[in-house]
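*Asks:* When I checked Swiss-Prot for this same protein, it listed these features:
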type    : residues      : note
DOMAIN  : 123-161       : domain 'LRRCT'
MUTAGEN : TYR15 to Asp  : Results in defective spliceosome assembly
MUTAGEN : ARG27 to Gln  : No change in spliceosome assembly
MUTAGEN : THR68 to Lys  : No change in spliceosome assembly
MUTAGEN : ASN72 to Lys  : No change in spliceosome assembly
MUTAGEN : GLU92 to Val  : Results in defective spliceosome assembly
MUTAGEN : GLN148 to Arg : Results in defective spliceosome assembly
Amino acid sequence: MVKLTAELIEQAAQYTNAVRDRELDLRGYKIPVIENLGATLDQFDAIDFSDNEIRKLDGFPLLRRLKTLLVNNNRICRIGEGLDQALPCLTELILTNNSLVELGDLDPLASLKSLTYLSILRNPVTNKKHYRLYVIYKVPQVRVLDFQKVKLKERQEAEKMFKGKRGAQLAKDIARRSKTFNPGAGLPTDKKKGGPSPGDVEAIKNAIANASTLAEVERLKGLLQSGQIPGRERRSGPTDDGEEEMEEDTVTNGS
């Protein structure tokens with residue numbers, strides 16, 4: 001594992017990404033802890049922490065400029081409190097393929113008032129009953145969850161399910177948090193799927209080349225790594241078209 005030092009930050013790749021944001025690439029260093037980001041001098045719109053060994057999402061200084069945080073393919077099982085104080089303008093958070101287990105572990109995301117684009121795909125918590133409705137209720141500012149637009153019908157269903165004393169009790173009952181944090185403990189892993197055919201790989205690469213947002217690029221890369229093909233992956237939310245979120249012209253999900 002590699003300690004995230006000021007020297008590493010200075011040496012890491014820095015570039016203007018596909019959506020013209022200034023990005024810091026800290027991908028694949030096997031970093032275990034987020035620290036020393038004050039060395040960035042708040043000069044980046046996006047930071048890529050993909051493919052590291054991070055277990056807890058915290059340790060950020062005040063980064064007013066940061067809008068996009070990619071933390072897929074880590075080992076995150078906890079989300080720190082008070083992220084809104086450090087990341088007031090965060091709009092996109094990609095937590096795909098981590099180790100979040102309990103619905104209550106997602107509660108700290110509610111404080112991120114600018115968060116509109118969130119992915120928690122391939123975390124054990126997504127298998128919990130009422131997962132999607134719980135996140136929609138607890139983090140109502142999110143407009144796109146797991147790469148699916150939040151529908152007005154879903155918001156109404158979430159409000160109905162969790163409102164009032166009975167709803168509050170239901171939310172409390174299903175939202176327990178992980179009680180222990182053991183750095184050496186084993187974490188859930190997904191079974192490996194068969195790889196895609198060469199034609200499928202080429203289709204995904206073409207889709208990546210035509211992607212219009214950084215989050216979409218990361219989703220397609222994740223599909224390529226897991227052997228899934230765009231349009232064939234299992235949907236984690238409702239499959240009906242439903243009525244889309246009202247006030248669509250106010251949505252700012254990075255596209």
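Quick reminder: no glycine exception, Cβ is built from N, Cα and C everywhere.
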*Asks:* Among ASN72, GLN148, all listed as mutagenesis positions, which has the most CB atoms within 10 Å of its CB?
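*Replies:* Max Cβ neighbours within 10 Å, all protein chains included: ASN72.
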*Asks:* Of the mutagenesis positions ARG27, ASN72, GLN148, which one sits closest to TYR15 (mutagenesis position) when you measure Cα to Cα?
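*Replies:* For TYR15 (mutagenesis position), the closest Cα among ARG27, ASN72, GLN148 is found at ARG27.
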*Asks:* Starting from the Cα of THR68 (mutagenesis position), work out which of the mutagenesis positions (ARG27, GLU92, GLN148) are within 10 Å.
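*Replies:* Candidates kept after distance check: GLU92.
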*Asks:* Quick check: in three-state DSSP terms, what is TYR15 (mutagenesis position)?
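*Replies:* SS state of TYR15 (mutagenesis position) = strand.
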*Asks:* Express the distance between the Cα positions of GLN148 (mutagenesis position) and ARG27 (mutagenesis position) as a whole number of Å.
*Replies:* 25
*Asks:* Where GLU92 (mutagenesis position) and ARG27 (mutagenesis position) are concerned, what is their Cα separation in Å, rounded?
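*Replies:* So the alpha carbons of GLU92 (mutagenesis position) and ARG27 (mutagenesis position) sit roughly 17 Å from each other.
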*Asks:* For ARG27 (mutagenesis position), which residues in the same chain are close in space, meaning a Cβ under 8 Å from its Cβ, but six or more apart along the sequence?
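*Replies:* In sequence order, ASP48, PHE49, SER50, ASP51, ASN52 meet the Cβ cut-off.
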*Asks:* Over all shown protein chains, what is the count of other CB atoms within 10 A of the CB belonging to TYR15 (mutagenesis position)?
*Replies:* 9
*Asks:* Using DSSP reduced to three states, classify THR68 (mutagenesis position) as helix, strand or coil.
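*Replies:* THR68 (mutagenesis position) sits in a strand per DSSP.
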*Asks:* With every protein chain in view, what's the tally of Cβ atoms within 10 Å of the Cβ of THR68 (mutagenesis position), excluding that atom itself?
*Replies:* 24
